[in-house]
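As recorded in Swiss-Prot, the features of this protein are as follows:
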- 332-395: domain 'bZIP' (DOMAIN)
- His27 to Asn: No effect on binding adenovirus 2 E1A. Abolishes ATF7-mediated E1A responsiveness (MUTAGEN)
- Met33 to Asp: Severely reduced TAF12-induced transcriptional activity; when associated with S-35 (MUTAGEN)
- Leu35 to Ser: Severely reduced TAF12-induced transcriptional activity; when associated with D-33 (MUTAGEN)
- Lys107 to Arg: Abolishes sumoylation. Exclusive nucleoplasmic location. Increase in binding the E-selectin promoter (MUTAGEN)
Amino acid sequence: MGDDRPFVCNAPGCGQRFTNEDHLAVHKHKHEMTLKFGPARTDSVIIADQTPTPTRFLKNCEEVGLFNELASSFEHEFKKAADEDEKKAAAGPLDMSLPSTPDIKIKEEEPVEVDSSPPDSPASSPCSPPLKEKEVTPKPVLISTPTPTIVRPGSLPLHLGYDPLHPTLPSPTSVITQAPPSNRQMGSPTGSLPLVMHLANGQTMPVLPGPPVQMPSVISLARPVSMVPNIPGIPGPPVNSSGSISPSGHPIPSEAKMRLKATLTHQVSSINGGCGMVVGTASTMVTARPEQSQILIQHPDAPSPAQPQVSPAQPTPSTGGRRRRTVDEDPDERRQRFLERNRAAASRCRQKRKLWVSSLEKKAEELTSQNIQLSNEVTLLRNEVAQLKQLLLAHKDCPVTALQKKTQGYLESPKESSEPTGSPAPVIQHSSATAPSNGLSVRSAAEAVATSVLTQMASQRTELSMPIQSHVIMTPQSQSAGR
């Protein structure tokens with residue numbers, strides 16, 4: 001048996017034998033073409049399936065912490081800033097602390113409100129409701145006050161000989177501090193907190209104040225001026241007739257913002273110096289004495305500070321939906337309009353059909369009258385033909401012609417005639433014997449000629465069988481009649 005099939009397959013687990021080498025080669029090729037997923041390949045590297053399914057996407061987001069950042073990024077940043085403030089509070093007294101807040105309000109005796117937003121920023125997004133701003137009576141402890149600065153991201157820096165503030169990214173937040181009199185020097189706070197700006201994309205950016213320099217006054221505010229800022233994407237608070245903010249118009253803050261406000265209030269009360277600061281997410285109010293000057297970096301398109309701005313009312317987005325609902329709720333009215341349109345179209349169609357039918361009737365009447373007229377003409381012509389036939393038959397046996405035939409036997413032979421063959425045969429002119437030669441008129445002569453011609457034509461048919469003898473008879477009366 002082994003001699004019949006000497007070629008053995010050397011594949012593991014296969015001991016088949018073949019009679020020739022070609023069969024063995026084909027068999028080995030089958031082994032090569034077979035995919036092997038058995039335990040022999042368990043020691044190899046297994047590639048993990050990373051198809052981006054929704055479940056895996058959500059799992060990755062939870063592992064990275066994206067949902068936590070979306071939910072509590074604002075609260076997390078403020079907690080971090082509050083912890084840093086508490087750690088540095090024990091180091092030394094503070095003249096003014098600036099936590100990482102988008103807006104800071106400082107109040108003194110006489111309020112002056114300054115707008116720090118462009119005039120064309122509408123209040124349309126009700127997503128982030130502003131907080132009710134609280135005003136705390138300041139307790140100045142130190143003599144030196146920091147130099148007044150108003151930071152407007154995206155605005156022009158101060159060119160006054162000192163390092164400008166660093167935030168230049170466009171953001172709807174602004175930091176405004178109090179402006180002291182122009183003769184004051186900036187005192188470097190010994191234990192001041194770092195100023196952290198919270199940007200719109202969820203990141204924080206530290207802001208370092210510049211060295212102490214003498215700041216000249218740029219804008220002198222002689223009287224209190226009030227304006228309401230309009231920050232893009234945040235609804236502005238309502239403004240009364242005097243331009244001040246009405247606290248009753250603010251919506252109820254969220255739970256996270258309430259906790260943040262409580263934390264900041266506790267921090268302000270723990271510090272025995274500086275001034276009260278309350279975060280207002282929608283507006284920024286700067287108060288100062290009327291005699292004090294203030295340096296303001298403001299948007300170049302900002303309006304004059306003497307005109308208060310009132311935030312426009314939010315448009316109601318449910319107008320189209322309400323219209324659709326009213327249409328859906330009134331199917332009878334919709335059917336009524338549909339029937340009215342159908343009736344109007346049917347009336348127009350009837351009017352067009354009437355005009356078409358009337359034009360056809362008018363054309364038919366015209367053709368009928370024309371047909372009647374033509375039929376009348378045909379009848380008249382037929383009557384005239386009948387009368388002519390009767391006249392011809394009546395003159396066939398004229399008595400004058402018969403008398404001439406009896407007396408003279410008139411016939412003209414075509415051979416002896418000087419006229420060519422086929423010409424009219426003899427012309428017989430009749431004349432009345434009783435009428436005088438000069439008494440015939442032209443009409444009577446014409447009638448006589450016509451009568452003679454008709455008589456000749458009738459006599460030619462009756463006398464063709466007779467012997468051909470032609471004689472021309474001219475009466476003397478005819479010559480006188482011809483004259």
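Each Cβ is built from the backbone N, Cα and C atoms, and glycine gets one as well.
Between the CA atoms of His27 (mutagenesis position) and Met33 (mutagenesis position) there is a gap of 10 Å.
The Cβ of Met33 (mutagenesis position) has 7 other Cβ atoms within 10 Å, all protein chains considered. Taken residue by residue with DSSP, His27 (mutagenesis position) is part of a helix. Within the model, the domain 'bZIP' (332-395) shows a mean pLDDT value of 94, rounded to a whole number. Its own atom aside, the Cβ of His27 (mutagenesis position) has 16 Cβ atoms within 10 angstroms in the protein chains shown.
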